Amino acid sequence: MAGLLSTFDTFSSRRSESINKSGRGAVIPGQRSTVSVFVLGLSVTDDADKLFIATTFLAHSLDTDKRHSQRGGFLVSLLAMAYSSPELYLTTNGVNADVKYVIYNIEKDPKRTKTDGFIVKTRDMEYERTTEWLFGPMVNKSPLFQGQRDAADPDTLLQIYGYPACLGAIIVQVWIVLVKAITSSAGLRKGFFNRLEAFRQDGTVKGALVFTGETVEGIGSVMRSQQSLVSLMVETLVTMNTARSDLTTLEKNIQIVGNYIRDAGLASFMNTIKYGVETKMAALTLSNLRPDINKLRSLIDTYLSKGPRAPFICILKDPVHGEFAPGNYPALWSYAMGVAVVQNKAMQQYVTGRTYLDMEMFLLGQAVAKDAESKISSALEDELGVTEAAKGRLRHHLASLSGGNGAYRKPTGGGAIEVALDNADIDLETKAHADQDARGWGGDSGERWARQVSGGHFVTLHGAERLEEETNDEDVSDIERRIAMRLAERRQEILQPMEMKAAITVSIMTKMTIPQQ
């Protein structure tokens, strides 16, 4: 029997391995699009010209009249300006099954009177029409930088801070857009300016060169439509982390942004491991958590098999990234979130009200996290030499810190709880509770969740397999008001028949007690 159970425990990981390592077939190339990339030639030496070209690339990438592949090419051209050999940069990091990059040089000819003396050319020929298209008049639908609204002069910044700092400020912001562009597009603008603040405080990004919100949204839309651009940026991070140590200041700043990009879209997976498994509480022995634990073990093997690209599987849209959705291990995720909201106050703002939330496991996680005994790690007792007296005092302190009120946190965000209320039983426990009107429920939407669950009744929600990562943009207070109104409506539906029945009973009793004349 033990062998049979062992086979079942390893089935998920072995099944995934057999699918991913199935028989080799013929390699059939897919369709590839051609993307034009422009690099600076040796004749472009003036810093003002270089900064002008960089802002020209940025402006073209935001031009909605151009195809997204062209706009993506201009962003690649901008990113390549950070390197002394853009061709080598693209050869190292730009190998992609979707696109083929065609490189054009931009040279400066002092004899030319039009297009500011710039000419687009290759080794064999010059491209006059392309030059006109690239450097011709453009109408920006909105300012590129917030400083343009304040009439700030980029040339002045160039004189004060120098070309590398100005170019670095622009390129770093493009990288910051990637942090939220793929996994949380709804919160892109807010997330961008939150991440940018650290770079503004340390002087990396000057105020006059801060992107406008429209610029951020425009770059984000290009990234979402051009997976080849995202792949290039990820490969750049992988190369920095594994193959180089002599990084420039700009590359070090890119690495800092890369730390925000790592494991983007995998917050639920990582939090389940952190709060659900690594806490090593006794609840993990429950049989209904066993399938989810096996699933998580299989996902860990899959994650590690991806090597240095593992932290970017969601951004790269790896075919396996959907397997990491919490809907694939709902009971363990719900339990982990219960532990998390008790142990980490910041996690109380995390969106837990999802369609696959198992309310019973969510409350169980909170209960075991509050239990003073479960907070003590037996594995470290002997190693640290903790005495029984010390453990007793520690339990006393933990119990006093818990407050002893037994209040449970309610799920935040999402529509899962609202959906469940239509089918949930509402316990009208006491007379005082029954006399409370609907206005009282709406005014204190958290009261019902703050009481311990009575009668052993839990609202349990299951289902959903799609990836729903961090969606913190929805107004939680608005959701709570809607939940309170829904509860009030349900309560009124239950109370009205009871009140009518009570009125009829009182009427009958009154007639029976009135003496006949």
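Even glycines carry a Cβ here, placed using N, Cα and C.
Pulled from Swiss-Prot:
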| type | residues | note |
| --- | --- | --- |
| BINDING | K180, K190, R195, Y260, Y350, R354 | RNA binding site |
| VARIANT | R24 to G | In strain: Mutant F1-R, Mutant ts-f1, Mutant F1-R / T-5 revertant and Mutant F1-R / T-7 revertant |
| VARIANT | L42 to P | In strain: Mutant F1-R / T-5 revertant and Mutant F1-R / T-7 revertant |
| VARIANT | R67 to Q | In strain: Mutant F1-R, Mutant ts-f1, Mutant F1-R / T-5 revertant and Mutant F1-R / T-7 revertant |
| VARIANT | S377 to T | In strain: Mutant F1-R, Mutant ts-f1, Mutant F1-R / T-5 revertant and Mutant F1-R / T-7 revertant |
| VARIANT | E489 to G | In strain: Mutant F1-R and Mutant F1-R / T-7 revertant |
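Annotated features taken from Swiss-Prot, shown on the structure.
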{"residue": "L42", "record": "variant position", "contacts (Cβ under 8 Å, 6+ apart)": "E107"}
{"residue": "R67", "record": "variant position", "contacts (Cβ under 8 Å, 6+ apart)": "none"}
{"residue": "K180", "record": "RNA binding site", "contacts (Cβ under 8 Å, 6+ apart)": "G187, L188, G191, F192, G220"}
{"residue": "R195", "record": "RNA binding site", "contacts (Cβ under 8 Å, 6+ apart)": "I176, V179, V257, Y260"}
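There are 15 other Cβ atoms within 10 Å of the Cβ belonging to K190 (RNA binding site).
Among the binding-site residues listed here, namely K190, Y350, R354, R354 has its C-alpha nearest to that of E489 (variant position).
Just so you know, of the recorded positions R354, E489, the Cβ with the fewest other Cβ atoms around it within 10 Å is the one at E489.
DSSP assigns Y350 (RNA binding site) to coil in the three-state reduction, placing it in neither a helix nor a strand.
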